Amino acid sequence: MSFATSLPRPTTTGAAGFGLPLATCISLSVSHSFSPKFGICNNTSLRLKSKAGSGCYEGIHRSQLAASTILEGHTPINPEVESEKIRLIERIRLMFRSMDDGEISVSPYDTAWVALVEDIGGSGGPQFPTSLEWISNNQLDDGSWGDRKFVLYDRILNTLACVVALTTWKMHPNKCEKGLRFISDNIEKLADEDEELMPVGFEIALPSLIDLAKRLCIEIPDNSASIKNIYAKRDSKLKRIPMDLMHKKPTSLLFSLEGMEGLNWDKLLDFQSEGSFLSSPSSTAYALHHTKDELCLEYLLKAVKKFNGGVPNAYPVDMFEHLWSVDRLRRLGISRYFQVEIDECLDYVYRYWTNKGICWARNMCVQDSDDSSMGFRLLRLYGYDVSIDVFKQFEEGGQFCSIPGQMTHAITGMYNLYRASQLMFPQEHILADARNFTANLLHQKRVTNSIVDKWIITKDLPGEVAYALDVPFYASLPRLEARFFLEQYGGDDDVWIGKTLYRMLYVNCNTYLELAKLDYKHCQTVHQLEWNSMQTWYRECNLGEFGLSERSLLLAYYIAASTAFEPEKSSERLAWAITTILVETIMSQELSDEQKREFVDEFVNISIINNQNGGRYKPGNRLVEVLINTVTLMAEGRGTDQQLSNAWKNWLKTWEEGGDLGEAEARLLLHTIHLSSGLDESSFSHPKYQQLLEATSKVCHQLRLFQNLKANDAQGSTSRLVTVTTFQIEAGMQELVKLIFTKTLEDLTSATKQSFFNIARSFYYTAYCPADTIDSHINKVLFEKIV
């Protein structure tokens, strides 16, 4: 009796509400218990009625049927969930298509500086009355102005600026009184605030506003120790500001000109970018007040119109928005739905890319390492030609900074530089220096529990940094990264720190998070179905009798599912996992040279007979039978029997002769995956394919050697060899990264090239990650539910 008809076909509602027929994957005639450590269904009353060969054949066939059921869309899917997924995808596409100069929240502080500008036509009234209207309409219930997240620095600065603006134009005295009451009640509490949350230039901006307030006869308590401390910081910083230098070349000081005295505006106007000073509305408003410059006016008119009277703390922020939005889609594991939009984003960024790097907005005269690092990383990942020269101006004496001349080390800036450095090509020494510097700095911050950033208040920055340090780029399996980032990403709740707190609406977005969770749950449900079918195959092939553990079975499937994770890649995923399992099973057999030769000869001879006659000649060796049946089923309907048999024959010959099994296994996996994915056989002879095959198999050999040496190094006898091998691995991975992420005129598809990196990455992951860490990853990726 067929297992699919032996009992009724119950269904279970899996993750995301996907109704799934259990009988397509699970043999219901046996009982199971669940192992919480691995998520394994352990057999408790198993009685196999078939011999290994026929049972295995049917088990493989059922696994294939399960895969094809999923692949061809026969699995019932909750229509409401599917409709919601489509809606979210389309909504995000519309967001990307509408990207312009940046969707960013309004800053009351900057709006107040704009509102202070007097009509340059000489009427005596405000140049921007709608800015005053915005201020009057946006006071909070407690009398303050600011972001919905309460940070006292932000609230005090915004509130004082708005009170000064309204008082200047003798408007809304009741609102001013309410705002001053908030300031009076809270200003002394600044001493208790975390300095990492202090907005950019706060120690300059607040004293400037207090001085303005005094001229308007506004009483601000300024005798407290906290205010005196801020004034002391201002005086110290002003003494360090090279006033002569800032008039000679662009510096980051252009972002915070408001309130500064003794400025030579004729010289500073040469440093405008599209009318603004480093895209700062408040700085530009201050310049307009002093210069009546037409370009400043045009810039502010555009910004005020865009934001209905208000202005952000920076505008435009187009480079920032384009890059960070793409980064979020990638890390959440949903970038595959938006390839066209991502290409358009990166084409836009590359249009304004320079060998000195970029800033948060296009055509800026100052660059920063944070945006430059993110841009470098994403552009290199997508095959754009970018030079490492962008990092030169951020390095001095072996240390790296966020902005030239400022040796500050914001966590996120160093984190993104670290991530960029991991995409180094051979001989890119400055990236090696950057990786060492940032890794050490981030590690020190981690061990001292001081991962707090000056640029963003996010859900779990320590977790993001920990993942980057613990799972390097070479070992970061796509589904593993997505699973962790789903918990670390705060969506709409993440808030950035500039001159004031602000939101990047297309960077920190609940819509991304909603789609990512739906997508992950769907993939996880598919993977759990496949895993159940894999266990059935394992039992019916009696692989346990050959010494293969259920943990090895699970590890093989996890590696494949964490890399080729998309539901439509079932064939590749199962072929990858099954090939890995059979390789391990065969290698674990303790056979003499003669027995190995007999094993190989039997496989070769029967494969020839079966390929010629289209039959199923039964071998005498049970494991040979398992192998032949598996190859036959993997090739079914594809016409790749001969190619798969040849790939296995090559691996078996290497095994028989005691050759390099790491290299041979990599070649076998690549051929199997490519044949299973339907890659045209002509691609196998492509020069780039051969280059990638050689580089991948070489580094996989080194990784397998490292893994074996590390296992033997417990006695401390092979540490020198481990060091040498590690150096060779790093060199090999750099060469492979260059081959994969560099576009040539006659190139392979990016998906084909990526498959080589996927195999190398899987070897790297298993070689470097401890077993207990891998076990926790398996549980998290395959079995732990997304909340």
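Heads up, the Cβ atoms here are built off N, Cα and C, so glycines get one too.
For all the noted positions, this structure keeps the original residue and models no substitution.
Small disclaimer: the values here were computed from a predicted structure and weren't measured.
Shown in sequence order, GLU196, MET198, THR408, ALA410, ILE411, ILE497 are the residues of the chain, 6+ apart in sequence, with a C-beta less than 8 angstroms from the C-beta of LYS454 (substrate binding site). The feature substrate binding site is assigned by Swiss-Prot to LYS237, LYS454.
The Mg(2+) binding site feature in Swiss-Prot is assigned to ASP368, ASP370; the stated evidence is similarity to another entry. Here ASP370 (Mg(2+) binding site) comes close to SER402, ALA410, THR412, GLY413, ASN416, LEU417, TRP455: these same-chain residues lie at least six apart in sequence, with C-beta atoms under 8 angstroms from its C-beta.
The annotation that Swiss-Prot gives for the mutagenesis experiment VAL200 to Ile reads: No switch of product outcome. According to DSSP, VAL200 (mutagenesis position) is assigned to coil rather than to any helix or strand.
The mutagenesis experiment PHE255 to His is recorded by Swiss-Prot, whose note states: Complete switch of product outcome from (-)-kolavenyl diphosphate to ent-copalyl diphosphate. DSSP assigns PHE255 (mutagenesis position) to a helical segment in the three-state reduction.
While the structure shown retains the original residue, Swiss-Prot records the mutagenesis experiment ALA314 to Val with this note: No switch of product outcome. The secondary structure of ALA314 (mutagenesis position), as reduced to three states from DSSP, is coil rather than helix or strand.
In Swiss-Prot, the entry for mutagenesis CYS359 to Phe states: Catalyzes the production of ent-7,13E-copalyl diphosophate; when associated with S-360. The structure shown retains the original residue. Around CYS359 (mutagenesis position), the same-chain residues six or more apart in sequence whose CB sits under 8 Å from its CB are LEU278, MET319, VAL366, GLN367, ASP368, ASP371, listed in sequence order. Following the DSSP three-state reduction, the secondary structure of CYS359 (mutagenesis position) is coil.
For the mutagenesis experiment TRP360 to Ser, the note given by Swiss-Prot reads: Catalyzes the production of ent-8alpha/beta-labda-13-en-8-ol diphosphate and of ent-7,13E-copalyl diphosophate. Increased ability to produce ent-7,13E-copalyl diphosophate; when associated with F-359. The Cβ of TRP360 (mutagenesis position) has SER279, ALA314, VAL317, MET319, PHE320, ASP368, ASP371 as same-chain neighbours under 8 Å, each 6 or more residues away in sequence.
Listed in Swiss-Prot as a mutagenesis experiment, TRP360 to Ala is described as follows: Catalyzes the production of ent-8alpha/beta-labda-13-en-8-ol diphosphate.
Swiss-Prot documents SER369 to Val as a published mutagenesis change and attaches the note No switch of product outcome. Sequence-distant contacts of SER369 (mutagenesis position), defined by Cβ-Cβ distance under 8 angstroms and a gap of at least six in the same chain, are GLY357, PHE391, PHE394, PHE400, CYS401, SER402, ILE403, GLY413, ASN416, LEU417.
The local packing around VAL200 (mutagenesis position), expressed as other Cβ atoms within 10 Å of its Cβ over all shown chains, amounts to 18. Sequence-distant contacts of LYS237 (substrate binding site), defined as residues of its own chain at least six apart whose C-beta falls under 8 angstroms from its C-beta, comprise GLU203, ILE204. Taken residue by residue with DSSP, LYS237 (substrate binding site) is part of a helix.
Within the set of recorded positions (PHE255, ALA314, ASP368), the lowest number of other Cβ atoms found within 10 Å of a Cβ is recorded at ASP368. Rounded to a whole number, the distance between the Cα atoms of PHE255 (mutagenesis position) and VAL200 (mutagenesis position) is 9 Å. Annotation note: ASP368 (Mg(2+) binding site) sits in a coil segment as assigned by DSSP.
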